Each structure stands twice: as structure tokens, then as C-alpha cells.
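Student: Let me begin by handing over the structure; questions about it come next.
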Amino acid sequence: MEELIVELRLFLELLDHEYLTSTVREKKAVITNILLRIQSSKGFDVKDHAQKQETANSLPAPPQMPLPEIPQPWLPPDSGPPPLPTSSLPEGYYEEAVPLSPGKAPEYITSNYDSDAMSSSYESYDEEEEDGKGKKTRHQWPSEEASMDLVKDAKICAFLLRKKRFGQWTKLLCVIKDTKLLCYKSSKDQQPQMELPLQGCNITYIPKDSKKKKHELKITQQGTDPLVLAVQSKEQAEQWLKVIKEAYSGCSGPVDSECPPPPSSPVHKAELEKKLSSERPSSDGEGVVENGITTCNGKEQVKRKKSSKSEAKGTVSKVTGKKITKIISLGKKKPSTDEQTSSAEEDVPTCGYLNVLSNSRWRERWCRVKDNKLIFHKDRTDLKTHIVSIPLRGCEVIPGLDSKHPLTFRLLRNGQEVAVLEASSSEDMGRWIGILLAETGSSTDPEALHYDYIDVEMSASVIQTAKQTFCFMNRRVISANPYLGGTSNGYAHPSGTALHYDDVPCINGSLKGKKPPVASNGVTGKGKTLSSQPKKADPAAVVKRTGSNAAQYKYGKNRVEADAKRLQTKEEELLKRKEALRNRLAQLRKERKDLRAAIEVNAGRKPQAILEEKLKQLEEECRQKEAERVSLELELTEVKESLKKALAGGVTLGLAIEPKSGTSSPQSPVFRHRTLENSPISSCDTSDTEGPVPVNSAAVLKKSQAAPGSSPCRGHVLRKAKEWELKNGT
């Protein structure tokens, strides 16, 4: 009986060092109480387990049998646990949490490392180990910390080092609860600095391979940066791997080497191995995955022959042992709560990646708009912490920065630049401009903004997307045709000015009742609207959006009309300047010829010096005019190319504007020999103080389409047929 009690007491002491569930801990407490009652009745000498741990290193082990004749060793009075340090901890301070037991305060193992071991920036190849390094001492935290919620229901907890992006290490309290890894910056924090669901993660153990390296656990999740944690020993790494496997597989059944994925998204083992083998190694201790074991491409290939003998004998070589990796496939990744609620189901998503200019450097940030604030996150998965938050009320949106970054827009407050953002495409830029205009409460029309560094096609896409986004953000409905119905279905601008879209039709049949109809990719006109009342549209004029005429939706009709008109006006001005410059050059050349003749006549006379001075000035003026003529020719060529592109888009859209007779193409029947003044577009009022502006000529186009006898193509064909009859008659 006495031997059984002694062995049972030793067994309970061994259980204090193991990770136990709450049920086992309760049973252990009951057995301990029974054992204490038996020992007190039998007269056994019972000692507290915590006092044994404190005096284990300095005092001999207590006898296993009761020896009453041996005097009891003197024990110092219990002065209570040491207080927490008030000053900041040294750089090499390291703690490891010991598993909790019932009725005890959490214990932590501390050790001190030198500064060289804490940094991975520089590695040493010295293989000598210091004997005094890594000695462990135990201390207990105060009793009021024993009930802290951080580690109450934790499966395992410890202070581990986390590897930062540039190789630095930072200490975190890592706790595993349920199926999540929680990282706290301090044990006094109530909210975790990082929360990582273990489902869908791959955990890799990277052994220590040199003096300056550490035992590392690498946790990789698809779409995120890997999390690298440093542990003290291989045994601790195996404990963490075991607990992580139990934490996830305990919900569905027994612990396996690989947890099966959910049946809704099956992932075969061969596909998983193929996917893992295609990943590029990001650490010195990683390699290519083959049959669940990670092998290294570097040293292992060189020493493979040397290690073959030891492997044949049933042992593992040093290099191979360092590269053994335990990979746990824990199913498909579940989106976090913040990702599920990040406006993914809204009509217009108010989040996305943008390039942000910070300290003269462009950085990609995940941006989202929430509660009239523009919030910048480092990554899409890290939504609980943000870099900066900008209130949008009172801000002004200004597109453009320079020619190198054409898709850039800025946020200004009281004339001061708050943020500089760059989108990845014209649609993305228009979406963000519409969102920011709606959130800032601005009454600015997206087309009233100046897009200085993008062309007509891109600006049309930006403006149209911005208008659509603005209407969605304000819960307004854009009708398929603004000339149908009342003004309540049109685009209602905050300033009260009615803005009309192009008459390019969109599909009404494919739109469901859940979402409001969206206008096509046409561009709205700026300035004055037509004074005529809206009329009922001709159903024959409705164009279905198919592959044959999909190019019509690539441009904004009215914007191209206005741009073509502006380019034609500019071309006329340049041609006039060119003609005037040519006449001036001819006059200067004639004067220069006369001066040279006069100098030859007055050779050796007094007026020769005056004539030579005049000739020098005349030649200088000729050079200036010649340089001006070259610049004018280049500008004229550029304007002609732009006009050609605009007219090509006009042919696609069926515009009313026509090219000049000098630039008309004889192959196209649309290019008729008539001037711009005879076109229907001239009847619209396009006067503005800023110059030519886009106009909305829908009513005029409908009038021209309603008259079948006035078709220019038909008149052209009849005239040609009459000419052929006259030729045949002669």
C-alpha cells in the first residue's frame, strides 16, 4: 500500500508536466485530494509540488519511504511569488509558458540570449556553442494573473519569436484556442494583435542548422504572407505540431497525419503535392515537396551520396534530418469575418487594391471605404489593423498627377494634399472617383474634372464608370434611356443640374429586378442641355448589344463628336498659321537675297558693315521662323493623327460630324463632300466660355433618322448612277 501511494504520487508529479484536458485535470485534482487524505491519515510527509520545483536544484531529493528518524531539512519561508518587472525587458529576454494546472498560477520559463542570436541579418559560420547560454530559470506570475482570460482555455501557449519581413524578430504571446492561433503583443493585452485560423494552413518545421539559426515553425496560408515562429528546441516544435493537429482534427474524429478536406471541395493528395512542389522556396531551410517530405535543392544534392550509407543502416543523416518537414493540410481556407462583410455582395464594391504614394514611394495597399472614411490596410487579410484612416467629408477629388502615372487621383482638404492614389485601370479609377465623390458629399460632376494625362477613350470609360458608381452610392436609378419617362428615372445630380447620358441603348431584358438598370459605356455631355422636350424613342432604333456592334460601347458618342470638332478647329488654326509662316519665310528669304546683292555692290565701302549687321539679324530671324515651322509641322501631324482616330470612332458610332474634304476617304460612303456647317450638329448650341464642349445631339439625330429621303448614302448613290447614265449616253 505504501509503495502504491509513493508511485501514485510520482505519477501525479509527472502529469504536472503534460498537457491535459479540463476533464483529465479535474480527475487528477480528485485523485490528489484522496492521496492527501490517505497520506495525512497514514502519517506521510507531504510537500507542495511548487516548493519541490523551487528547491529541486539546491536540495537533495526527498526520501521515497517515510524516515521519521531523519530530521526535516530547513526550508526558507515562502515569501510569495516575485513581482513583475516594472522596467522594460532587455532585448534578449525570452519566456515560454508552462501548461496550466488546477489551482496554480501560470509559470513561464525565461532565458536570455545575446544580441547576435536575436538577429538574422548577419550569419556566423562559427560552430562553437557557449555552455552557459540558454540556462532556464522559472518564476511565477502574481496570483491575480492566474485568472486571465488569455490562456484560460488554451490548448498550448508560449512566448515565441516572430520573424518580420526584413529579418528582425519580435516577441509575441502565442495561444492556440479552438482552431485559431492568437498572437498577443503582451500578456496584458485583451485583444490579439493577429488572429490566424489554422484551417487551410500548411505548417512546416525547419530545424536549426547553424549557430545563428533557430528552430522555426512556418505557417503558410494561401494568399497571405507566411508566418514564421521561432521555438527553443525540436521537442517544443513537435509539441506545437501535435497540438495544432489535435486542435483541428479533434472536431471531426481521430488525429491523422493529414486531415481530409471537407466533401464540398475535395482536394486529392496528388494535386496537393503538385501544388506544393510548384511553390518556390522562400527560406533557406525549405525545398521541393516530394511525397510529403521537403527536400532541399542545395546542400542535400551535394551530400546525397555521402548520406546514403547512414540511411541504409536505418539512421538519418544530419543534413537530411534538418530538411524533414511536417506538412499538415487542414482543408480549404475559410474567409474571415471581416472579409465576408467587406462589401463583397454590394452593387458597387467599396474596397480594392490601390497604389499609394507615401514618402516618395509607391506602395500597394488594400483600401476600403467605411463610415465616410478611407481606410488603408497593409493586406487584404489584415483587416483588424489599419495603417491610416482618412475622413472623407470636406475632401476634394482631383484626378491626375503626371504623365508617368496617368491613372492617378488625389484627395485635397483645404488645398492641402491628403493622399495620392493610383488605380490599375480606367474602370477602377472611375469606380474610385465615383465612390469618393459620393462619400465626400461633393456636388462636382465627374466630367467637370480635368483629365489631363489620359486620352479620349480612357477618359470616356473613367467618366462613365464614375457616374454609374456615384448613382449606385447614392441609391439613384439610371434609366436605360434618359429621354424616356420623367426626370425621376434620370440621373439626379446633387447640385440640381440635370445630367443627360448618351442615347446609346443598353439591355433592359437582361437586367433583373434586384439591381437597378445601368447605363452603357457612353459619356455624358457637359454644359447646356437641349431645350426640346424628350420624345418617345423609336423602338426600331434600339440596338441589341451583340458581338458585331460591341465596339460602339467602347467610346462615348458625344465626347468623340466634341473632340473631333475641337481637333478640326485646331487643325484649321494650325493650317492658317502654317500659311502665314510660309509667306513670312518667303519674304525673309527675298530680303536676305537682296541684302547679299547689296553687300556685293558695296564691297569695301562704309555701308557694308551696316548691311552685314542687317543680314545677320535677318538670318537669325530666318532660323527662328524655320524652327517654328518645324514645330508647327510636328504639331499639325499630331493633330491630324488624333483627328483621324476620332473620325474612325465616329464612323463606328454613326456620328453626324464629317471630316474636311481634304482628309476624306473616297472608299467610305459616310465621308460626304460637305462642310461641317451643313451638318445637323451645327444646329445645337455648343457655345461656352471655355471653348468647344461635348453636346447631346440625340434629338437632332432622331430627326435626321426620321426622314428616310434625306439619307446621304442614298443621295450619293443616285448621283453616281446619274453620272454613269450620262457617260453611257455620250
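Using the three backbone atoms N, Cα and C, a Cβ is placed for every residue, glycine included.
Nothing has been swapped: the model has the original residues at all the noted spots.
As annotated in Swiss-Prot:
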- Pro71 to Ala: Decreased tyrosine phosphorylation (MUTAGEN)
- Pro77 to Ala: No effect on tyrosine phosphorylation (MUTAGEN)
- Tyr93 to Phe: Reduces phosphorylation and phosphorylation of SRC at Y-416; when associated with F-94; F-125; F-451 and F-453 (MUTAGEN)
- 153-249: domain 'PH 1' (DOMAIN)
- 347-441: domain 'PH 2' (DOMAIN)
- Tyr451 to Phe: Reduces phosphorylation and phosphorylation of SRC at Y-416; when associated with F-93; F-94; F-125 and F-453 (MUTAGEN)
- Tyr453 to Phe: Reduces phosphorylation and phosphorylation of SRC at Y-416; when associated with F-93; F-94; F-125 and F-451 (MUTAGEN)
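How about a rundown of where these features are and what they're close to?
Tutor: Tyr451 (mutagenesis position) counts 22 other C-beta atoms within 10 Å of its own C-beta, drawing on all protein chains shown. Under DSSP, Tyr451 (mutagenesis position) is assigned to coil, being neither helix nor strand in the three-state scheme.
In sequence order, Gly400, Leu401, Asp402, Ser403, His405, Pro406, Thr408 make up the list of same-chain residues 6 or more apart from Tyr453 (mutagenesis position) whose Cβ falls under 8 Å from its Cβ.
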Student: Give the residue counts of the domain 'PH 1' (153-249) per reduced DSSP state, in the order helix, strand, coil.
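Tutor: So the domain 'PH 1' (153-249) is made up of 16 helix, 44 strand, 37 coil.
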Student: If you run through the domain 'PH 2' (347-441) with DSSP, how many residues end up as helix, strand and coil?
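Tutor: Taking each residue of the domain 'PH 2' (347-441) in turn, the totals are 15 helix, 46 strand, 34 coil.
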